[in-house]
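As structure tokens, the structure follows; a few thoughts come after it.
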Amino acid sequence: MSWYSKIYVAVREYRAKHKITGWILTRCLNVLLFIQLILLWWSLYMYVTVTIGYYVQSTIQATIYLIVGSFLFVMSMWSLAKTLFTRVGRVPERYRPSKELEDRLKAVTPMEKNRYVVEKSTPEQLAQQNTILEEMCTYCKVVVAECDQVGRLKYCYECGHIKPDRARHCSSCGKCCIKYDHHCPWINMCVTHVNYKYFLLYIIYTSFLVYWYLLTSLEGAVRYFINQQWTDELGKFLFYLFSFIVGGVFGYYPLGELIIFHYQLISLNETTVEQTKPALLRFDNAADYNMGKYNNFQSVFGWGLWLCPIDSSTQDGLHFDIRYVNTQQRNRFVRIEEEPSSTQSSQSSIQ
């Protein structure tokens, strides 16, 4: 568990006992988000009033700077808003088995310190658990390709449902999310299938915004030393210098490194948690979700408008194409396309 996950768990436990102060403490978890917003808006103000309004002499040059800077700022804020206000993808109710099946599974799973510990199961218990989990899938009319570290179908004892492929339980939120990437303390929410594209666009546009500020602000630093108005321009220059340093730091870390890191993840069609703990697929331990770089990027950014923070996804976050190393298993899982609201349940079948 990461350091910030421990903080989230502690706050969640505190809120369960102290409603009012716990609610206030929960709101305080947004401090990193507020710091980002303050820095971005303050940087925009300094850029417009000092860089463009004072140091840039050419009207045409100032207009170009203002248009490009404003565009990047608007796209950054739009992407952030979509990231924050898009509902986090939770596991659908159809993955929840009956109470009888749930009780049977828990009865054959060892418990330690009020937690179900699958790793402590005997071979006989594992066999019983897997049989019950198969019954759960039949009951829920779903098919999953992934298994856990002991070879069972994946089940969340805390949330009480079968885990769809690539779903994970977020220890920070205390709930399962579909195609879970990570819980980001910078925005105080989970990054999942539904908002991953917006999150990536936010760090991309914010990075370009910072780099644009830094590049076009160099002229102001040069003019300060050319003008030699050391006292009159000192206040502007100090604020200017502070913005330059903050922009340079955030442009490298976390923004710059995050772009490189997530580019590598998407190229392999992995999530952050899968990079540290790869998904295990039944029937072929070497199988993965890597369908080629273009298809991998399309699975995240959709059919078109990759650079626009609107929904263009071609996937539902529950079913994914699988690249099998063993070609005999290539068509093991075939998805049946059906609307969840149709008379027949949305499901997959095994050939």
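One-based numbering along the chain as shown.
Note that Cβ sites are derived from N, Cα and C of the backbone, with glycine treated the same way.
According to Swiss-Prot, the features are:
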DOMAIN    154-204  domain 'DHHC'
MUTAGEN   Val31 to Glu  In eb106; defect in spermatogenesis. Temperature sensitive fertility defect
MUTAGEN   His169 to Tyr  In eb64; defect in spermatogenesis. Slightly temperature sensitive fertility defect. Does not affect spe-10 localization
MUTAGEN   Val222 to Asp  In eb105; defect in spermatogenesis. Temperature sensitive fertility defect
MUTAGEN   Gly302 to Glu  In eb118; defect in spermatogenesis. Temperature sensitive fertility defect
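The Cα atom of Gly302 (mutagenesis position) lies nearest to that of His169, taking the mutagenesis positions Val31, His169, Val222 as the candidates. Looking at Val31 (mutagenesis position) and His169 (mutagenesis position), their Cα atoms lie 24 Å from each other. A coil conformation is recorded for Gly302 (mutagenesis position) in the three-state DSSP classification, outside any helix or strand.
Val31 (mutagenesis position) is surrounded by 11 other CB atoms, counting those within 10 A of its CB over all protein chains shown.
Residues near His169 (mutagenesis position) in space but far in sequence (CB under 8 A, at least 6 apart, same chain), listed by position: Cys156, Glu158, Cys159, Lys163, Lys175, Cys176. Comparing the mutagenesis positions Val222, Gly302 on other C-beta atoms within 10 angstroms of each C-beta gives the minimum for Val222.
Looking only at the domain 'DHHC' (154-204), the predicted model's pLDDT averages out at 96. In the three-state DSSP assignment, the secondary structure recorded for His169 (mutagenesis position) is strand.
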